[in-house]
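For reference, Swiss-Prot has these:
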- Cys91, Cys94, Cys115, Cys118: Zn(2+) 1 binding site (BINDING)
- Cys106, Cys109, His124, His128: Zn(2+) 2 binding site (BINDING)
- 1-80: domain 'MIB/HERC2 1' (DOMAIN)
- 149-227: domain 'MIB/HERC2 2' (DOMAIN)
- Cys874 to Ser: No effect (MUTAGEN)
- Cys951 to Ser: Abolishes ubiquitin ligase activity (MUTAGEN)
Amino acid sequence: MDLDPHAGVQVGMRVVRGMDWKWGQQDGGEGGVGTVVELGRHGSPSTPDRTVVVQWDQGTRTNYRAGYQGAHDLLLYDNAQIGIRHPNIICDCCKKHGLRGMRWKCRVCFDYDLCTQCYMHNKHDLTHAFERYETSHSRPVTLSPRQGLPRIPLRGIFQGAKVVRGPDWEWGSQDGGEGKTGRVVDIRGWDVETGRSVASVTWADGTTNVYRVGHKGKVDLRCVGEAAGGFYYKEHLPKLGKPAELQRRVSADGQPFQRGDKVKCLLDTDVLRDMQEGHGGWNPRMAEFIGQMGTVHRITDRGDVRVQFNHETRWTFHPGALTKHNSFWVGDVVRVIGDLDTVKRLQAGHGEWTDDMAPALGRVGKVVKVFGDGNLRVAVGGQRWTFSPSCLVAYRPEEDANLDVAERARENKSAASVSVAGSLSVALDKLRTQKSDPEHPGRLVVEAALGNVARALDLLRRHPEQASYHPALVVDTKNQGRTALQVAAYLGQVELVRLLLQARASMDLPDDEGNTVLHYTAMGNQPEATRVLLSAGCAVDARNGTRSTALHVAVQRGFLEVVKILCERGCDVNLPDAHADTPLHSAISAGAGASSIVEVLTEVPGIDVTATNSQGFTLLHHASLKGHVLAVRKILARARQLVDAKKEDGFTALHLAALNNHREVAQVLIREGRCDVNVRNRKLQSPLHLAVQQAHLGLVPLLVDAGCSVNTEDEEGDTALHVALQRHQLLPLVADRAGGDPGPLQLLSRLQASGLPGCTELTVGAAVACFLALEGADVSYANHRGRSPLDLATEGRVLKALQGCAQRFRERQAGGGGGVPPGPRHVLSTPNTVTNLHVSGTAGPEAAECLVCSELALLILFSPCQHRTVCEECARRMKKCIRCQVVISKKLRPDGSEVVNAIQVPGPPRQLVEELQSRYRQMEERITCPICIDSHIRLVFQCGHGACAPCGAALNACPICRQPIRDRIQIFV
């Protein structure tokens, strides 16, 4: 059973009490609504795995079971708040397009859908059975008819509710001050990102603004006067923590589709036409492709299949109209699947398995022979292996687009550059040895190639003012495909260039490759000739046959002075070439040797750092792909908001740095860019997944230390721990990972410091797995195939080491309390917090590491939250717990005695300093851009909010109040 990763528990979901509820009136009574604000995780001192923390609309905050001990205390009422949407579905009652939240489809009527609100308000025939879709990807769940079922009134923060500021309030005095009330006038979505996730509130002073009620898991409001929000059928809502199964798209022969699969449509035209109704539609031209081989390009949100037949033709098909074609032939490029256990199982009777084949897992190879039994001989990494066809998938080049493999883009451009340079060198040699009549029309080009300025001048003087049209001497006549001006410019013969310009030689005439004279000065690295041509009015942005400008050429060849001159003369630094690469893309591809050029280009005022090339890489993506640290810093300085921007496949800059082992780039993105280390791509992989997948041992500790979750799962339910044991279980740790990479040594030192015996003998996969287990990775976490890391650790020594590391983590989390793993524990975040699930008894506290000073000491117990995080010395000055932010009412030593707060230094001087510091911070906050948090506000919008000039120029709506920006006023502070 495959589970839909989008249907799992996420912060922001709106919930009501469920079938296993036993917590009295904590929710304010049956029908009360709350918001999931925190998820449990294995080993957490706050909440264990399969529990959640809920902030109820009426104010109480506590934890509940979402699969823990097999119980489900809550039901999911609405998931529009986490961005769930059915893009191509229209509610047939309220007619809203792009249905948000759960979808309810009638099983009796053809193509009839309702949104949650309409379904719960008894729209459509109550005797009809419906299907529930939690997401656009999940399998439908069949429901009984609504007729006769009890409906429960919904109460909470809805239109008309009376509210005050809530637990996540961070909006100053917008409400008029603590305790002031407001009235909810509307529940809406946050732009196009989420639905029904914010409330529009009008306060007592008449001001209106929007506040979070589920958006990003935050709740800015607390309900003091509930409003009715409709009804719900308790029996028809899904249990929170029980994700829906993934909807499988299958072909006509019952096999599930994947991107890159080879398919054919083998149906008659009439049958296909009927099937296409509601599945992409019918076009008569589709009949031309019946029986032709195509490639699955993508699966649409509705489950239809987008098939590409050639470079330009794509059609959308009903999945049942297609048949998969699984054959491979000699010459086909394939990829070996990466799951070690799966390959071992499939190889039985098909060439068998040997441990020497391990390096081929996940690699790309070519089919060199097809055996009679269907097995294939595949060349991978210089060796040949026999594989079962089930172990291979068709290679999709776009999969490697995020890998800096063999510097593909740079090699292609360098090869083209070398080709042009070589042909030009051959042409010059031919010109210099050419014996021609002195009156030959191309003689002027020969003299330019020989550098005979005097002879060229003599030829020009012989026909004054007629050189441009004299039959015996045409100044723009080509010889070997070049004009005299192009040759002179390439060789840097400035005097001859001036003479030819005086003779009205054309500056715009291209050669056979489309290069103008300015391209030739760039190819020849001739700064002075470039100046002369630009002063004479030469087109600075002329493009050749590959759509490259002279700036592209100069950048690709690394000619800094020419680049400077072109930029000074106002060339367009944003023009893309045939690959949609800008000059800065090319400079980044050139590596560290072009750092000075990167400096020059990024200082040009009009440069567009958001430019994207044909592979979907922005400049920040490209710099992260290539490991260009300087470029990353320069781009972040101009547009830090791009740090988490995603490509079409969901890859961010940090994904690319992690995938390609660019540790320093990752450090810059984390520390200077403040990127989201837990961001996930379309396959739900985090940067940690990719670093582990590629065995980049230096990046794994960096990402974990930066806060990357070790228990995040990808689309297959695999955590980083699963990946480590699947991909690199057989690779030796040091022998194969040496060569100047400090990563293995860093990771080894961390393992040795933990006291793990024999860690130097571990393989790469085992070492990474042990490190992750030490950092809290759940060794019992089951993926969608039901396999845990302990199941994948087939070797007894590795299994024992993994269990030992997990035990060390539990002991560390318990504060050295004898290694008893902590039970469910609640995060007490507000005065209204109640704890449902209590910690099992543990041994008395022993010396542990203080989270502030890192000294080993007896930790102080905070009340009411019951956290032990810091030593006595650090605890004296604390007002709030640093783990849960609850105000501390009492601080207790292990013996039960109370810690007295630090003595305040009396006297006006200290109070004055604190007051001035507070005022300074307030002033700084008022004038700092709320987007980049780096620059001062320079632009003010009509709503009163503002931003710095670079951020403000790119905005269409105010980031604070979401009002459209009609005017920008520049200020000086």
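Using N, Cα and C of the backbone, Cβ positions are placed for all residues, glycine too.
Those substitutions? Not in this structure, it's all original residues.
A map of Swiss-Prot features onto the structure.
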residue: Cys91; record: Zn(2+) 1 binding site; Cβ within 10 Å: 23
residue: Cys94; record: Zn(2+) 1 binding site; Cβ within 10 Å: 13
residue: Cys106; record: Zn(2+) 2 binding site; Cβ within 10 Å: 18
residue: Cys109; record: Zn(2+) 2 binding site; Cβ within 10 Å: 13
residue: Cys115; record: Zn(2+) 1 binding site; Cβ within 10 Å: 25
residue: Cys118; record: Zn(2+) 1 binding site; Cβ within 10 Å: 19
residue: His124; record: Zn(2+) 2 binding site; Cβ within 10 Å: 19
residue: His128; record: Zn(2+) 2 binding site; Cβ within 10 Å: 14
residue: Cys874; record: mutagenesis position; Cβ within 10 Å: 18
residue: Cys951; record: mutagenesis position; Cβ within 10 Å: 23
Averaging pLDDT over all residues of the domain 'MIB/HERC2 2' (149-227) gives 92
Cβ-based neighbourhood (8 Å from the centroid) of the Zn(2+) 2 site, residues Cys106, Cys109, His124, His128 excluded = Arg107, Val108, Tyr112, Asp125, Phe130
Quick one: what's DSSP say for Cys951 (mutagenesis position), helix, strand or coil?
-> helix
Cα-to-Cα gap, His128 (Zn(2+) 2 binding site) vs Cys874 (mutagenesis position), nearest whole Å | 64
How far is it from Cys951 (mutagenesis position) to Cys115 (Zn(2+) 1 binding site), counting Cα to Cα, in Å?
-> 37
Beyond Cys91, Cys94, Cys115, Cys118, what residues of that chain have CB atoms within 8 A of the centre of the Zn(2+) 1 site's CB atoms?
-> Asp92, Cys93, Lys95, Lys96, Leu99, Leu114, Thr116, Gln117, Tyr119, Lys123
What are the helix, strand and coil residue counts for the domain 'MIB/HERC2 1' (1-80) according to DSSP?
-> 7 helix, 30 strand, 43 coil
For the domain 'MIB/HERC2 2' (149-227), the DSSP helix/strand/coil residue counts are 3 helix, 35 strand, 41 coil
Any idea what the Cα distance is from Cys94 (Zn(2+) 1 binding site) over to Cys874 (mutagenesis position), rounded to a whole Å?
-> 58
Do you know offhand how many angstrom separate Cys118 (Zn(2+) 1 binding site) and His124 (Zn(2+) 2 binding site) by C-alpha?
-> 9
DSSP-derived structure type at Cys118 (Zn(2+) 1 binding site), helix or strand or else coil = helix
CA pair Cys115 (Zn(2+) 1 binding site) / Cys106 (Zn(2+) 2 binding site), Å rounded to integer, equals 11
Which of the binding-site residues Cys91, Cys106, Cys109, His124 has its Cα closest in space to the Cα of Cys874 (mutagenesis position)?
-> Cys91
